[in-house]
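Quick look at what Swiss-Prot annotates:
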type	residues	note
BINDING	Cys12, Cys15	Cu cation binding site
DOMAIN	1-66	domain 'HMA'
VARIANT	Ala3 to Val	In strain: A68, NCTC 11638 and NCTC 11639
VARIANT	Asn13 to Asp	In strain: NCTC 11638
VARIANT	Asn13 to Ser	In strain: NCTC 11639
VARIANT	Val34 to Ala	In strain: A68, NCTC 11638 and NCTC 11639
VARIANT	Ser35 to Asn	In strain: NCTC 11639
VARIANT	Val66 to Ile	In strain: A68, NCTC 11638 and NCTC 11639
Amino acid sequence: MKATFQVPSITCNHCVDKIEKFVGEIEGVSFIDVSVEKKSVVVEFDAPATQDLIKEALLDAGQEVV
């Protein structure tokens with residue numbers, strides 16, 4: 001499964017690193033693409049990962065998800 005999250009609070013590479021760390025810890029996540037320019041995060045994943053778990057990880061990383 002693939003999901004795109006709009007994350008307007010992404011401003012720098014530190015944000016990218018933190019997002020990759022938090023989302024990458026979720027079992028089932030196979031790909032993460034964070035774009036500072038587009039302020040988006042694209043995640044490819046399989047169970048047990050879910051969109052809700054990914055959104056929670058983004059929030060835990062200090063990001064706003066819309």
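Even glycines carry a Cβ here, placed using N, Cα and C.
This view paints the features noted in Swiss-Prot onto the structure.
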residue	record	Cβ contacts under 8 Å, 6 or more apart
Ala3	variant position	Val42, Val43, Phe45, Gln51, Ile54
Cys12	Cu cation binding site	Val36
Asn13	variant position	Val36
Cys15	Cu cation binding site	Ser9, Val34, Val36, Ala61, Gln63
Ser35	variant position	Ile10, Val41, Val42
Val66	variant position	Gln6, Val7, Pro8
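Cβ neighbour count for Val34 (variant position) (all protein chains, 10 Å cutoff from its Cβ): 23.
Across the range of the domain 'HMA' (1-66), the DSSP-based residue counts are 22 helix, 18 strand, 26 coil.
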